[in-house]
Amino acid sequence: MVDGLNTSNIRKRARTLSNPNDFQEPNYLLDPGNHPSDHFRTRMSKFRFNIREKLLVFTNNQSFTLSRWQKKYRSAFNDLYFTYTSLMGSHTFYVLCLPMPVWFGYFETTKDMVYILGYSIYLSGFFKDYWCLPRPRAPPLHRITLSEYTTKEYGAPSSHTANATGVSLLFLYNIWRMQESSVMVQLLLSCVVLFYYMTLVFGRIYCGMHGILDLVSGGLIGIVCFIVRMYFKYRFPGLRIEEHWWFPLFSVGWGLLLLFKHVKPVDECPCFQDSVAFMGVVSGIECCDWLGKVFGVTLVYNLEPNCGWRLTLARLLVGLPCVVIWKYVISKPMIYTLLIKVFHLKDDRNVAARKRLEATHKEGASKYECPLYIGEPKIDILGRFIIYAGVPFTVVMCSPVLFSLLNIA
């Protein structure tokens, strides 16, 4: 029993691919952010701790209210619907789906999405680690998800909400700028975007992953990222800093600076890995754009958007395997071999792995608590950054060459 709740048989794992997992953690200190205030007071600056204490007012009593709402609408169909639609905010979804607009002639739109998504992920991860606020507790909630990994992050802000907000605003902005479309078509497309948005955002509450503060703060981050991207894109159209020789150095340096100076959480939280991935993608697409404009590599800019279903299918059948082969087959062994064997960087992965092993095999009361912050190996940060920077190179530089050779450009 925990706070009057029966905790027997409280963790239910899916037995088939189609069924989501139902997680409850009776030892709530195993989830980050749930320790008493003294745990954070000694590990935070006074300013940071005071902000956290003020925000706790919005999270302390949310779990039972959210649990009643979840119980009211819980069904097998909703479990499947909201867990699988949540994949539209997942890491793998972006790896496979973000390249597609590039192959159909929408490179600039993809750049907009990469900037908005990349900085939404970074800022939401930064504030998660800065505030160290807990997710709603389960029990009384059920965390309905396809992966236990995501349940071990802090709560606010919601990165799913930040992404959905920024991208939905971008879609709506582009829809209402389509002068060749009728108002009826624009309204229909807007309804589709809003349906996507409501599904992704309210799904976070239904799945027991986030509370109201998480959604509001995530939404604000998405709005800010959209406004900043649009402001710089249209306010300084003639600046063209991406055409200067130093721009790739600045892009890579800026991305790595943001990552190596990222705020340190108090407890272990895996969301930093997504920040590394997206900062790599941002830098990668900037460097590809620079190569295209400085050296005249224009194949990606010449791809025709209205190409018919045969060419559309052909580009997908050629482009997607290229991305999968780079990301999931050759990139990791190649990049780590170069970093360790050629550039002689120290491989510090074993040190972090040993610390994690020790943290998860504690004796006594401490084995019922999440470990304190251990951090990512420096070689993993650099390696992951380069691997994900390689995804835009595969999409923007390699795939259009293959399209041209196969006469599907």
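Here the Cβ of each residue, glycine as well, is placed from N, Cα and C on the backbone.
Those substitutions? Not in this structure, it's all original residues.
As recorded in Swiss-Prot:
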- LYS128 to Ala: Impairs dihydrosphingosine 1-phosphate phosphatase activity (MUTAGEN)
- HIS160 to Ala: Impairs dihydrosphingosine 1-phosphate phosphatase activity (MUTAGEN)
- HIS160: active site, proton donor (ACT_SITE)
- HIS210 to Ala: Impairs dihydrosphingosine 1-phosphate phosphatase activity (MUTAGEN)
- HIS210: active site, nucleophile (ACT_SITE)
HIS210 (mutagenesis position) versus HIS160 (mutagenesis position) - Cα distance in angstrom: 10
HIS210 (mutagenesis position), number of other Cβ atoms within 10 Å: 26
Pairwise CA distance, HIS210 (mutagenesis position) versus LYS128 (mutagenesis position), rounded so that it is a whole Å: 12
